[in-house]
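Swiss-Prot annotations:
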ACT_SITE  D202  active site, proton acceptor
BINDING   I73, G74, E75, G76, G77, F78, G79, C80, V81, K105  ATP binding site
DOMAIN    67-356  domain 'Protein kinase'
MUTAGEN   G2 to S  Drastic reduction of plasma membrane localization and strong increase of cytoplasmic localization
MUTAGEN   K105 to A  Loss of kinase activity; when associated with A-106
MUTAGEN   K105 to E  Loss of autophosphorylation
MUTAGEN   K106 to R  Impaired kinase activity
MUTAGEN   K106 to A  Loss of kinase activity; when associated with A-105
MUTAGEN   T120 to A  Normal sensitivity toward elf18-mediated growth inhibition. Normal sensitivity toward elf18-mediated growth inhibition; when associated with A-129
MUTAGEN   S129 to A  Normal sensitivity toward elf18-mediated growth inhibition. Normal sensitivity toward elf18-mediated growth inhibition; when associated with A-120
MUTAGEN   Y150 to F  Loss of function in innate immunity
MUTAGEN   D202 to A  Abolishes kinase activity
MUTAGEN   K204 to R  Compromised flg22-induced ubiquitination and reduced phosphorylation
MUTAGEN   T237 to A  Compromised flg22-induced ubiquitination
MUTAGEN   Y243 to F  Loss of function in innate immunity
MUTAGEN   Y250 to A  Compromised flg22-induced ubiquitination
Amino acid sequence: MGSCFSSRVKADIFHNGKSSDLYGLSLSSRKSSSTVAAAQKTEGEILSSTPVKSFTFNELKLATRNFRPDSVIGEGGFGCVFKGWLDESTLTPTKPGTGLVIAVKKLNQEGFQGHREWLTEINYLGQLSHPNLVKLIGYCLEDEHRLLVYEFMQKGSLENHLFRRGAYFKPLPWFLRVNVALDAAKGLAFLHSDPVKVIYRDIKASNILLDADYNAKLSDFGLARDGPMGDLSYVSTRVMGTYGYAAPEYMSSGHLNARSDVYSFGVLLLEILSGKRALDHNRPAKEENLVDWARPYLTSKRKVLLIVDNRLDTQYLPEEAVRMASVAVQCLSFEPKSRPTMDQVVRALQQLQDNLGKPSQTNPVKDTKKLGFKTGTTKSSEKRFTQKPFGRHLV
């Protein structure tokens, strides 16, 4: 935990997919109703319409027991997250173990990029309210101190439950994986909806937090930005996000729109299905990138079962894995216009959840109908993999 108490700035705009953030660092939030202030979310100021509490630095010192090392529950490139306690009615510090449990993210004092993302987090999460966005309770801006205060998410990040091995982190059961995927999809669909129109830009397992009942919520809005939606796109001169998750068109040209988030969500679905990280340099070279490794298995319903996390054993029906893979395949279309909207993804995953444990009339293991990806040679620089358009029904 020593790195929490030393100066550290983000070394690169892009960070790799392997995160050590126990709390999905840059925790996160929700707020206000389904309306968003029309004011421009500037990089230089906190919007006056942001209805969250402004804490003093001393209040948060008291709430976290003076930011003691044993209060640390997560750390990352921008700082550390501490566990604390507030009185539920007054939001004033209270003794440990009583009142409202909170998570306090303390920004490292160096780095303008970190400050900008801190402001972005407040100005988005202070305006948005949805069951699948982590709640932002307040912030502190005092002298050189910048902190964010969130609701405490008891089960930590999805990353821990998918990838960590050991007695404490049991493999996430299949039905919970489906529930988490649906919750995350609902949160992302809300961000893309009218009048919100927000591009999240950093969907990944470490940014999905789980409460005591394993309800999933999106966190870390430091890279979020307004629209555009539909077929319109921004051209960004600074590509930001996480290797392994970012859409190919965004990586190659900086073109960014809501369908870029959809691609990243497809990568997340593959992680949920396989129990493997989007990018892992500890795997053999041909298996480092999850999408590239999974592509040959996603050509048919029979082969797709070979990529399912073997720790799940007999918890799932074959057609359930096929349906999740089918959603992932279509999200991962190389052509952005061929990807589904997040509303379509929500409907597909809702259907999957509603039918868990109900065998279908056909046997998908014997059915070798193509799921979508086509094999064959393409330009290596493009790494193309094509698929059928997202139709009325996924499978």
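Glycine too: its Cβ is placed from the backbone N, Cα and C atoms.
Heads up, this one's the original sequence, none of the swaps are in it.
Known features from Swiss-Prot, placed on the structure.
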| residue | record | DSSP (3 states) |
| --- | --- | --- |
| I73 | ATP binding site | strand |
| G79 | ATP binding site | strand |
| K105 | mutagenesis position | strand |
| T120 | mutagenesis position | helix |
| S129 | mutagenesis position | coil |
| Y150 | mutagenesis position | strand |
| D202 | mutagenesis position | coil |
| Y243 | mutagenesis position | coil |
**Request:** Give the number of CB atoms, excluding that of T120 (mutagenesis position) itself, located within 10 Å of its CB.
**Result:** 19
**Request:** For each of the binding-site residues (I73, V81), count the other CB atoms lying within 10 A of its CB, then report the residue with the highest count.
**Result:** V81
**Item:** Least buried by Cβ count (within 10 Å) of the recorded positions G79, K204, Y243, Y250
**Value:** Y243
**Asked** Of the recorded positions E75, K105, Y150, Y250, which sits closest to S129 (mutagenesis position) by Cα distance?
**Response** Y150
**Item:** Spatial separation of I73 (ATP binding site) from K105 (mutagenesis position) - C-alpha basis, Å
**Value:** 10
**Prompt:** When the Cα of G79 (ATP binding site) is compared with the Cα of each of the mutagenesis positions K106, T120, Y150, D202, which one is closest?
**Reply:** K106
**Request:** For Y150 (mutagenesis position), list the number of other Cβ atoms lying within 10 Å of its Cβ atom.
**Result:** 26
**Message:** Need this for a regression test: mutagenesis positions K106, T120, D202, K204, filtered to those with Cα within 10 Å of V81 (ATP binding site). What's left?
**Reply:** K106
**Nonlocal neighbours by CB distance (under 8 Å) for K106 (mutagenesis position), same chain, sequence gap 6 or more** = F67, G79, C80, V81, F82, H145, R146, L147
**Item:** Cα-to-Cα gap, Y150 (mutagenesis position) vs Y250 (mutagenesis position), nearest whole Å
**Value:** 30
**Fill in**
Cα-Cα, Y243 (mutagenesis position) versus K204 (mutagenesis position), nearest Å, comes out at 10
**Request:** In whole Å, note down how far the CA of Y250 (mutagenesis position) lies from the CA of I73 (ATP binding site).
**Result:** 33
**Request:** Please work out the number of neighbouring Cβ atoms within 10 Å of the Cβ of K105 (mutagenesis position), leaving out its own Cβ.
**Result:** 27
**Fill in**
A correct count of other C-beta atoms within 10 Å of the C-beta of E75 (ATP binding site) gives 23
